[in-house]
Amino acid sequence: MTRIIGGVAGGRRIAVPPRGTRPTTDRVRESLFNIVTARRDLTGLAVLDLYAGSGALGLEALSRGAASVLFVESDQRSAAVIARNIEALGLSGATLRRGAVAAVVAAGTTSPVDLVLADPPYNVDSADVDAILAALGTNGWTREGTVAVVERATTCAPLTWPEGWRRWPQRVYGDTRLELAERLFANV
């Protein structure tokens with residue numbers, strides 16, 4: 001079990017998948033949201049939670065005032081845990097899409113998001129994550145001002161952000177590195 005750190009559901013526990021996931025620690029999640037909320041008010045934002053695992057990142061965003069979160073998870077067991085966590089917390093604005101992150105992002109959207117949270121398994125190659133970041137911009141997911149946060153192992157190669165993103169300072173917590181960037185201009 002892990003818990004929601006802040007907002008209306010702060011302190012409430014959520015389930016985590018039994019195997020095969022690496023939930024973001026409370027310390028890293030709290031730091032991530034402190035970094036983002038120092039620059040952005042989450043109230044009313046649209047959020048995309050990629051490689052959602054237990055849904056902890058997206059649920060934290062909803063608890064802190066985000067209007068909507070689209071959770072994307074390919075593993076059926078993890079997706080079932082996310083669905084149970086959404087129901088248990090009773091937070092509105094949550095949508096769960098089961099499927100491979102690359103396929104969902106490639107399908108595109110007409111509703112860009114304000115915040116992208118991505119916590120890919122550490123064994124996902126950095127080049128694959130780079131491709132997802134590029135596809136976010138070309139498939140309508142981002143707009144000027146969209147912030148993206150990617151959690152990686154410190155042993156993983158640093159990400160190569162596509163043109164049009166301004167990197168924020170990365171943060172390291174033990175074996176975890178947070179890479180952050182802001183979209184400078186609208187999709188082309």
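Including glycine, each Cβ sits where the backbone N, Cα and C put it.
This is the original sequence, none of the listed changes applied.
Annotated in Swiss-Prot:
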type	residues	note
MUTAGEN	R3 to A	Does not show any significant binding to either DNA or RNA in vitro and lacks m2G966 methyltransferase activity in vivo; when associated with A-12 and A-13
MUTAGEN	R12 to A	Does not show any significant binding to either DNA or RNA in vitro and lacks m2G966 methyltransferase activity in vivo; when associated with A-3 and A-13
MUTAGEN	R13 to A	Does not show any significant binding to either DNA or RNA in vitro and lacks m2G966 methyltransferase activity in vivo; when associated with A-3 and A-12
MUTAGEN	R171 to A	Shows reduced nuclear localization; when associated with A-177 and A-183
MUTAGEN	Y173 to A	Does not affect nuclear localization
MUTAGEN	T176 to A	Shows reduced nuclear localization
MUTAGEN	R177 to A	Shows reduced nuclear localization; when associated with A-171 and A-183
MUTAGEN	R183 to A	Shows reduced nuclear localization; when associated with A-171 and A-177
Which mutagenesis positions (R3, R12, R13, R177, R183) fall within 10 Å of R171 (mutagenesis position) by Cα distance?
R177
By CA-CA distance, flag whichever of R3, R13, R183 among the mutagenesis positions is nearest to Y173 (mutagenesis position).
R3
Select one residue from R13, R183: among these mutagenesis positions, choose the one with the most other Cβ atoms within 10 Å of its Cβ.
R183
Using T176 (mutagenesis position) as the reference point, find which of the mutagenesis positions R3, R12, R13 has the shortest Cα-to-Cα distance to it.
R3
So of R3, R177, which of the mutagenesis positions has the fewest other Cβ atoms within 10 Å around its own Cβ?
R3
With every protein chain in view, what's the tally of Cβ atoms within 10 Å of the Cβ of R12 (mutagenesis position), excluding that atom itself?
16
Write down the Cα-Cα distance for R13 (mutagenesis position) and R183 (mutagenesis position), rounded and given in Å.
33
Can you check which residue among the mutagenesis positions R171, Y173, T176 has the largest number of Cβ atoms within 10 Å of its own?
T176
Report, in whole Å, the straight Cα-to-Cα distance of R3 (mutagenesis position) from R13 (mutagenesis position).
4
